[in-house]
Amino acid sequence: MAAAGAFRLRRAASALLLRSPRLPARELSAPARLYHKKVVDHYENPRNVGSLDKTSKNVGTGLVGAPACGDVMKLQIQVDEKGKIVDARFKTFGCGSAIASSSLATEWVKGKTVEEALTIKNTDIAKELCLPPVKLHCSMLAEDAIKAALADYKLKQEPKKGEAEKK
């Protein structure tokens with residue numbers, strides 16, 4: 001209940017800072033100016049929030065964190081039998097830039113093959129979201145989460161010791 005209240009308070013504060021008719025754009029506070037409209041959009045309307053069944057063989061899970069700022073990101077991918085990512089979900093505890101980076105990453109991996117998803121770089125995420133230099137670590141978390149999820153998926157595809165000996 002307290003988390004929901006805090007979320008509503010943050011959303012209301014950001015709405016006031018970003019859309020108040022009494023505050024022209026040039027007079028926005030410093031924190032509001034740090035976030036590009038793309039970050040605000042992904043923060044206020046995050047895409048693909050949630051979880052997939054981590055025990056499923058076709059789901060890869062990546063869990064990464066940044067000790068410097070306390071951000072934690074879980075990103076999951078679901079891959080079909082042809083090696084194409086058909087779904088992606090995330091849960092992130094962190095700032096607006098971390099949430100936006102996670103949201104964008106899930107959008108970008110969907111429809112890609114496992115190998116294509118490996119080419120997504122933090123610099124591309126940072127550029128798309130117009131992240132300031134002090135928030136680049138958030139895009140790095142997203143790249144690391146993608147790589148960790150892909151590695152987990154690939155590990156699940158390897159035959160188990162007992163299965164390999166039976167064949």
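Heads up, residue numbers simply count up from 1 along the chain you see.
Every residue, even glycine, has its Cβ placed from backbone N, Cα and C.
Listed features, source Swiss-Prot:
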type	residues	note
MUTAGEN	Ser14 to Ala	Loss of phosphorylation. Does not affect phosphorylation
MUTAGEN	Cys69 to Ser	Does not affect the cysteine desulfurase activity in the presence of FXN. Does not affect iron based stimulation of the cysteine desulfurase activity in the presence of FXN
ACT_SITE	Cys69	active site, cysteine persulfide intermediate
BINDING	Asp71, Cys95, Cys138	Zn(2+) binding site
MUTAGEN	Cys95 to Ser	Slightly decrease the cysteine desulfurase activity in the presence of FXN. Does not affect iron based stimulation of the cysteine desulfurase activity in the presence of FXN
MUTAGEN	Asn122 to Ala	Stabilizes the S-state
MUTAGEN	Cys130 to Ser	Does not affect the unstimulated cysteine desulfurase activity in the absence of FXN. Does not affect the cysteine desulfurase activity in the presence of FXN. Does not affect iron based stimulation of the cysteine desulfurase activity in the presence of FXN. Does not affect the [2Fe-2S] cluster assembly
MUTAGEN	His137 to Ala	Stabilizes the D-state
MUTAGEN	Cys138 to Ala	Does not affect ISC complex formation. Does not affect the unstimulated cysteine desulfurase activity in the absence of FXN. Loss of iron-based stimulation of the cysteine desulfurase activity in the presence of FXN. Loss of the [2Fe-2S] cluster formation
MUTAGEN	Cys138 to Ser	Loss of iron-based stimulation of the cysteine desulfurase activity in the presence of FXN
ACT_SITE	Cys138	active site, cysteine persulfide intermediate
MUTAGEN	Met140 to Leu	Does not affect the SDA complex formation. Abolishes desulfurase activity of SDA complex when zinc ion is bound. Activated by FXN when component of SDAU complex
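Cβ neighbour count for Cys138 (mutagenesis position): 28 (other Cβ atoms within 10 Å of its Cβ, all protein chains included).
A coil conformation is recorded for Cys69 (mutagenesis position) in the three-state DSSP classification, outside any helix or strand.
For the mutagenesis positions Cys95, Asn122, Cys130, a Cα to Cα distance of within 10 angstroms from His137 (mutagenesis position) holds for Asn122. Taking the Cα of Cys69 (mutagenesis position) as the reference point, the closest of the mutagenesis positions Cys95, Asn122, Cys130 is Cys95.
Note: the CA-CA distance between Met140 (mutagenesis position) and Cys130 (mutagenesis position) rounds to 14 Å.
Comparing the mutagenesis positions Cys69, Cys95, Cys130, Met140 on other C-beta atoms within 10 angstroms of each C-beta gives the minimum for Cys130.
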